[in-house]
Amino acid sequence: MDAQSSAKVNSRKRRKEVPGPNGATEEDGIPSKVQRCAVGLRQPAPFSDEIEVDFSKPYVRVTMEEACRGTPCERPVRVYADGIFDLFHSGHARALMQAKNLFPNTYLIVGVCSDELTHNFKGFTVMNENERYDAVQHCRYVDEVVRNAPWTLTPEFLAEHRIDFVAHDDIPYSSAGSDDVYKHIKEAGMFAPTQRTEGISTSDIITRIVRDYDVYARRNLQRGYTAKELNVSFINEKKYHLQERVDKVKKKVKDVEEKSKEFVQKVEEKSIDLIQKWEEKSREFIGSFLEMFGPEGALKHMLKEGKGRMLQAISPKQSPSSSPTHERSPSPSFRWPFSGKTSPSSSPASLSRCKAVTCDISEDEED
C-alpha cells in the first residue's frame, strides 16, 4: 500500500505555487481555500502616545535568528514600517501585511509622516495628515500608529519605541539629501525587506485622475458639485454640460442602432424560416401534383379503369359455353324447312351428303 501511494504521489502533475491575492499560495491559478473566521478587530489600532509603556524593563533588541525562531517567548518582535500612505490603497495594505508576517510573533508599528514633513520633502498630498492617520488605523494588520513620524529614523526614536526591525522595500529611497534614508538601518542589521506591489501606487492613481480630468469633472458636475467647488471656469462648465448632452444623444443613437440591428436580424431570421417553410410546402405540393397528374399518376389509372369499364359495358365478351348461337346449332337430324315429309330410310350416300351440309352450316353460323 505504501509503495502504491508513493507511486501515485510521484505520478501526479506537479502544481505551480503562486502567491494569491490574500497572501496564500494558489495551485494552478485556483485560490487556496481558507477556513471561514468570524473573529475580527472591532477597534482601530491605537496611537503610540495613547499607550502606556513600561520603561522599567531594559530594551534588548532581538536578533534576526531569534526572531525567525519565534523567540523570545515573553514578548513579540516589534517591527516598524513608515510611509506617507496618501490615498491608502491595496499596495499599502500588502506592504503592511508582509511586515506583519515577517516573523511568527510580530507586533507591527506604523509611522505616518505629517503634512509639514511630506510637503517639504516629497510634495503635496491629496489627503491631510488626520485622514491618513485614520486610514492606517483601520488597516487590519496594524497594531500601533505613530503620528508625526520622523523622515529619517534616529537611534533615539528606535529606542523610544523599542523597535527591533524596520520593514520597507529594498529599493534605495533617496530623499533629504541622502541616497538612501535606510542606509544606516541596513548597516545595523535591522532592515527587513518587503516586496513592492507593481501596478499600483498613489502616483499612478493621481495620474489616472489627471489623464481623465474632463471625465471626472463632468461626473462631479452631474452629481451636484458646483463649478466653484471643482475650480472650473464658466466656459468649461458650459462646455462640460454641452458634452454631457452630446454624449446622451450619442447614447440614444447608439441604442437605436443596436435595436434596429436586432430588429433587422430578427426579420432576417424570420424570412429565412419562411423561405425554408415555403420550399418545404412547394416540394410537398409538387410531389402531390405529380402523384395525381404525372405520367404514372392516379388520374391516368382512373381514366384507364373507366375506359375499360365503358368498353366492357358497350361490348361485353361472350363465353363459348354460354353462346346462344351454339345452342341453336342444328343437330345431325336437322330438317330442311322445305321438306314436307320425312323421307323414308335414306341411303347411305344421301346421309353422308346431309352431314356435310350440316357441318358447313354450323361453321358459317359460328363465323
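From the backbone N, Cα and C atoms, a Cβ is placed for every residue, glycine too.
Nothing has been swapped: the model has the original residues at all the noted spots.
Annotated features, as they stand in Swiss-Prot:
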BINDING   Ile84, Phe85, His92, Lys122, His168, Asp169, Tyr173, Gln195, Arg196, Thr197, Ile200  CTP binding site
BINDING   Lys122, Trp151  phosphocholine binding site
MUTAGEN   Lys122 to Arg  Nearly abolishes enzyme activity. Decreases affinity for phosphocholine about 80-fold
MUTAGEN   Lys122 to Ala  Nearly abolishes enzyme activity. Decreases affinity for phosphocholine about 500-fold
MUTAGEN   His168 to Ala  Strongly reduced catalytic activity
MUTAGEN   Tyr173 to Ala  Reduced catalytic activity. Reduces affinity for phosphocholine
MUTAGEN   Ser362 to Ala or Cys  No loss of enzyme activity and nuclear localization
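Distribution of Swiss-Prot features across the structure.
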residue : record                      : CB count, 10 Å
Ile84   : CTP binding site            : 22
His92   : CTP binding site            : 23
Lys122  : mutagenesis position        : 14
Trp151  : phosphocholine binding site : 17
His168  : mutagenesis position        : 21
Tyr173  : mutagenesis position        : 14
Arg196  : CTP binding site            : 15
Ile200  : CTP binding site            : 13
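Under DSSP, Tyr173 (mutagenesis position) is assigned to coil, being neither helix nor strand in the three-state scheme. For His92 (CTP binding site), the nearest neighbour among the recorded positions Lys122, Trp151, His168, Tyr173, judged by Cα separation, is His168. Looking at the residues that bind CTP per the record, Ile84, Phe85, His92, Lys122, His168, Asp169, Tyr173, Gln195, Arg196, Thr197, Ile200, the two CA atoms farthest apart are separated by 21 Å.
In the three-state DSSP scheme, His92 (CTP binding site) falls into the helix class.
For the recorded positions Lys122, Trp151, His168, a Cα to Cα distance of within 10 angstroms from Arg196 (CTP binding site) holds for His168.
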